[in-house]
Amino acid sequence: MTSHRQSSDTFGGILPSTLSSRYLSIVNQLPEEFSSVVSEMMVHLENIFSLAENFFQAIERFSRTPDLLERNKMSIGVGAEGDSWPCHVSHEAPMGSAQTTENSAKEEDKQVPESAALQHPKFKSTPGPQLPTRRRFLSESDELQDPQPVWDAEPQFCQGFLIQGLWELFMDSRQKNQQEHGGEDSSQESKDSGLCDFKPEPQPRHRNSLSDSADPFLIKSPSALLDYYQEDVSRPQPETQESSGRADKFLKPLSWGSEVLESSCNQPSTALWQLERFTVPQALQKVRVLKHQELLLVVAVSSFTRHVFTCSQSGIKVWNLVNQVAEDRDPESHLKCSVQDNKVYLRTCLLSSNSRTLFAGGYNLPGVIVWDLAAPSLYEKCQLPCEGLSCQALANTKENMALAGFTDGTVRIWDLRTQEIVRNLKGPTNSARNLVVKDDNIWTGGLDACLRCWDLRMAKVSLEHLFQSQIMSLAHSPTEDWLLLGLANGQHCLFNSRKRDQVLTVDTKDNTILGLKFSPNGKWWASVGMGNFITVHSMPTGAKLFQVPEVGPVRCFDMTENGRLIITGSRDCASVYHIKY
């Protein structure tokens with residue numbers, strides 16, 4: 001690089017080396033800080049309108065009462081050390097007749113007529129910031145903290161740069177008014193100075209007033225507000241998780257609220273930019289371990305009942321997500337097969353699309369067991385007949401239809417209202433290990449490595465596509481026409497369910513894939529298998545976002561419909577992960 005020399009005192013010359021290096025270091029830091037600055041601005045601007053509106057209302061009240069400044073100036077007393085303290089100032093109001101004696105004038109000064117209080121509402125002091133774990137509203141019975149001076153030099157709600165500027169303009173205007181009234185007779189001040197011994201009556205705090213210190217939008221700094229929005233309602237401790245595959249340390253149980261198990265779109269305070277950031281996750285944080293103590297086959301999570309269901313051969317254990325313990329060994333319920341026989345055991349379970357019904361099927365059972373989750377207590381509602389068949393896959397539709405895939409290749413359909421068999425679809429042996437229902441089509445895949453599409457209107461196979469390896473898992477995108485397959489050779493394949501001639505291999509692993517599931521928005525999917533990892537992929541490229549190691553092969557997993565929790569089953573334990581965006 002060619003070097004240039006020029007006197008540092010020359011106007012318009014090259015900066016000295018010390019200033020130049022400092023300038024370059026600042027420029028290099030700009031890209032790193034740009035993202036956080038933009039996010040902070042978005043968070044702060046979202047709350048600035050209501051805050052500024054309240055502020056300008058206060059200024060407007062001040063401008064309408066020119067004598068309010070003089071009365072507030074008399075409300076400041078000076079102590080022995082020069083400090084100021086708040087003191088009560090009475091407001092004179094027309095009483096309907098002229099007062100002629102000095103005693104009556106003093107009595108009038110000591111009274112606060114109700115009409116005057118309505119005409120001149122007082123500014124409320126803002127208590128110091130607190131650290132609430134969740135945003136709450138104060139009741140009318142909450143006690144006030146010690147009152148602060150009316151004119152607070154640094155009010156707690158002025159933390160942003162824009163509001164700080166408005167406050168400075170207001171203080172400048174106040175100082176000018178004080179200078180204009182500085183030549184007035186001081187006898188009036190000495191006359192009312194004795195009133196400083198009176199303390200203001202505690203006023204109840206209103207829920208939307210600036211004195212509500214529990215409101216995080218009023219008491220937090222911009223950086224604290226950014227953290228408030230970035231944290232989940234569950235309030236987990238932030239834990240960085242890189243895509244290198246390092247596992248998060250097991251944390252203490254989290255105290256999440258109902259928002260974790262409810263759709264974020266249903267929350268009235270959710271803004272558009274908050275929804276957009278729930279596109280792809282950044283990490284998984286383990287928050288709980290459920291000790292099932294038997295080899296897990298299937299796990300399911302219900303946002304409706306806020307429970308996790310872990311299925312093994314002997315039965316299904318029900319765990320309450322509200323209980324906050326790091327390692328839970330005591331389930332709420334244990335649902336067992338009604339038939340007690342060594343040759344009878346469960347193989348799979350499934351939650352209905354509305355999370356109100358639990359299905360369970362297995363080997364040598366007389367029927368698929370149906371439990372009613374909407375009832376006050378769990379009970380076996382009915383059994384869907386399938387005697388002599390071994391169930392290995394379950395599915396259901398919103399039209400009160402239940403489906404099951406059996407080892408002999410049969411796909412059976414029941415009407416849940418009558419528990420009667422609607423139709424049997426006969427396929428090759430071991431061809432119905434996986435079931436996916438989409439519109440009027442049933443997609444099946446199994447150990448014969450063939451993907452089949454059954455048309456429910458004609459009750460026959462409309463498509464067969466052969467893959468290179470056995471189909472171990474199936475999942476359909478909730479937003480697009482892509483069907484995702486997990487193969488025994490470790491491949492992820494995307495199959496276009498509408499065009500039916502487009503197959504994309506998007507990722508390859510060294511181990512068998514045992515489970516796949518799309519996110520609710522269809523922007524990513526998660527996969528588990530024999531590789532001892534939970535892997536998160538982006539859609540549609542299949543790029544690996546990050547991995548989370550488990551203690552052993554992950555046979556099964558499930559995800560809540562709002563994309564907030566993932567439940568995995570590895571060996572004899574189920575792990576609850578909080579998805580961090």
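Counting starts with 1 at the first residue shown.
Yeah, the Cβs are placed from backbone N, Cα and C, and that goes for glycine too.
None of the noted substitutions appears here; every position holds its original residue.
What Swiss-Prot notes for the published mutagenesis of THR305 to Arg is this: Impaired formation of the subcortical maternal complex (SCMC). The Cβ of THR305 (mutagenesis position) has SER355, LEU373 as same-chain neighbours under 8 Å, each 6 or more residues away in sequence. THR305 (mutagenesis position) falls outside any helix or strand according to DSSP and counts as coil.
Here the residue is the original one, but Swiss-Prot notes a mutagenesis experiment at this spot, LEU365 to Pro: Impaired formation of the subcortical maternal complex (SCMC). Cβ environment of LEU365 (mutagenesis position): CYS337, VAL339, VAL344, LEU346, CYS386, CYS391 lie under 8 Å away, each six or more residues apart in the same chain.
In Swiss-Prot, a mutagenesis experiment is listed as SER519 to Tyr, annotated with the note Impaired formation of the subcortical maternal complex (SCMC). In the three-state DSSP reading, SER519 (mutagenesis position) counts as coil. Remark: SER519 (mutagenesis position) has TRP525, ALA526, MET559, GLY563 as non-local neighbours, by Cβ distance under 8 Å and separation of at least 6 in sequence.
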